[in-house]
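**Student:** Mind having a look at this structure? Questions to follow.
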Amino acid sequence: MENHKDDAVLLKHGWCEMLKGGVIMDVKSVEQAKIAEEAGAIGVMVLENIPSELRNKEGVARSVDPSKVEEIKKCVSINVLAKVRIGHFVEAQILEELKIDMIDESEVLTIADEMHHIDKHKFKTPFVCGCTNLGEALRRISEGASMIRTKGEAGTGNIIEAIKHIRTVNNEIKYLCSLSDSEVYHFAKKINAPIDLVLLTKKLKRLPVVNFAAGGVATPADAAMCMQLGMDGVFVGSGIFESENPRKMAASIVSAVSNFNNPKILLDVSMNLGKAMCGSTRVSDKWKNKNEEHTKFLTPQ
């Protein structure tokens, strides 16, 4: 692993620090991107289909058409992000050539490489990756991820998986901080994570990069709950544009993230939103056991 204090790494991490306290919304069109910007989102994630649609479609889910990203970049002044398939470094190269603000190496799309994640150190563009536990988060960081997010259960409008992943990481960090120095080395081996990042996490008492919630956030209350559990910000997918009133829902979630510890404001922004996305309690077979990351995903390529 490259030295985490390398200037390029610090630059990417520093950029992500500026996103703290913000909301990033999934969008499919210029119109949706403008709604997100007007609502106060700090960024938009450009997709061909939002996660709820991807769950119900057969076939391969790939990275977005670059022309759509380019079109949206011209129409909004906030950050523009897009997803690539796990391991698909060429999709990432294409997005970097577009000068996109951030790349999400995402399990929401069809996996491209079962043996490797992308070596994110090779890119100037910062990456965000999903995790379900501390070991997974630190492995992604060792590969060059500048931001971590929960995997959650995208497209369901059901927050249960995201909360599980948040609490898992929090509890593992709490346990790590209780260990003696000699015990830390055994713990690092047990979770298959680089010892330098494990030691840094213990020192900081948190992940060494920005950490957002994602996967199933559908209401202002969901977003505020994630923030109260220690998240730095929130990704919202289908919860905005599958709701009855996307403009109002978007603005309310942004306000909830900014005021997550103020019940009075949370009450106010939760009133008269119209119907939230219908949602689903079904966990997809593809990710039913994703709390135990596939052992193949250990090294970048």
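Counting starts with 1 at the first residue shown.
Backbone N, Cα and C define each Cβ position, glycine as well.
Pulled the feature table from Swiss-Prot, pasting it below:
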ACT_SITE  LYS83  active site, schiff-base intermediate with D-ribose 5-phosphate
BINDING   ASP26, GLY155, GLY216, GLY237, SER238  D-ribose 5-phosphate binding site
BINDING   ARG167  D-glyceraldehyde 3-phosphate binding site
MUTAGEN   ASP26 to Ala  No activity
MUTAGEN   LYS83 to Ala  No activity
MUTAGEN   HIS88 to Ala  No activity. No complexes formed
MUTAGEN   GLU91 to Ala  No activity. No complexes formed
MUTAGEN   GLU107 to Ala  No effect
MUTAGEN   GLU136 to Ala  No effect on dodecamer assembly. No activity; when associated with A-139 and A-140
MUTAGEN   ARG139 to Ala  No activity; when associated with A-136 and A-140
MUTAGEN   ARG140 to Ala  No activity; when associated with A-136 and A-139
MUTAGEN   LYS151 to Ala  No activity. The mutant forms hexamers instead of dodecamers
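Give me the structural setting of these features: burial, nearby parts and distances.
**Tutor:** With a cut-off of 8 Å between CB atoms and residues at least 6 apart in sequence, the same chain places MET45, LEU47, SER63, VAL64, ILE103, ASP104, GLU105, SER106, VAL108, LEU109 near LYS83 (mutagenesis position), listed in sequence order.
According to its DSSP assignment, ARG167 (D-glyceraldehyde 3-phosphate binding site) is helical. Around ARG167 (D-glyceraldehyde 3-phosphate binding site), the C-beta neighbours below 8 angstroms that are at least 6 residues distant in the chain are LEU229.
The secondary structure of ASP26 (mutagenesis position), as reduced to three states from DSSP, is extended strand.
Within its own chain, HIS88 (mutagenesis position) has SER63, ALA112, ASP113, ILE118 as residues 6 or more apart in sequence whose C-beta sits under 8 angstroms from its own.
In this structure, GLU91 (mutagenesis position) is part of a helix by DSSP.
Mapped onto three states, the DSSP output places GLU107 (mutagenesis position) in coil.
Note on GLU136 (mutagenesis position): other Cβ atoms within 10 Å of its Cβ, all shown chains, come to 26. According to DSSP, GLU136 (mutagenesis position) is assigned to a helical segment.
Within 10 Å of the C-beta of ARG139 (mutagenesis position) there are 23 other C-beta atoms, taking all protein chains into account.
Following the DSSP three-state reduction, the secondary structure of LYS151 (mutagenesis position) is coil.
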**Student:** Using a 10 Å cut-off between Cα atoms, which of these recorded positions sit near GLU107 (mutagenesis position): GLU91, GLU136, ARG140, GLY155, GLY216, GLY237?
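**Tutor:** Cα filter at 10 Å returns nothing.
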**Student:** Taking the residues the record says bind D-ribose 5-phosphate (ASP26, GLY155, GLY216, GLY237, SER238), how far apart in Å are the two Cα atoms that sit farthest from each other?
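**Tutor:** The D-ribose 5-phosphate-binding residues span at most 12 Å between Cα atoms.
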**Student:** Radius 10 Å, atoms counted are CB only; among the mutagenesis positions ASP26, GLU91, which position scores highest?
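**Tutor:** Buried the deepest by this measure is ASP26.
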**Student:** Which number gives the other C-beta atoms within 10 angstroms of the C-beta of GLY155 (D-ribose 5-phosphate binding site), all protein chains shown included?
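**Tutor:** Looking across every protein chain shown, the total is 26.
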**Student:** For ARG140 (mutagenesis position), which residues in the same chain are close in space, meaning a Cβ under 8 Å from its Cβ, but six or more apart along the sequence?
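**Tutor:** Looking at Cβ-Cβ distances below 8 Å from ARG140 (mutagenesis position), excluding near sequence neighbours, one finds HIS117, CYS129, GLY130, CYS131, ILE148.
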**Student:** Are any of ASP26, GLU91, GLU136, ARG139, LYS151 (the mutagenesis positions) within 10 Å of SER238 (D-ribose 5-phosphate binding site) when you go C-alpha to C-alpha, and if so which?
**Tutor:** ASP26
**Student:** Nearest to LYS151 (mutagenesis position) in three-dimensional space, by Cα, is which of the recorded positions GLU91, ARG139, GLY216, GLY237?
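**Tutor:** Checking each of GLU91, ARG139, GLY216, GLY237 against LYS151 (mutagenesis position), the shortest Cα distance is to GLY216.
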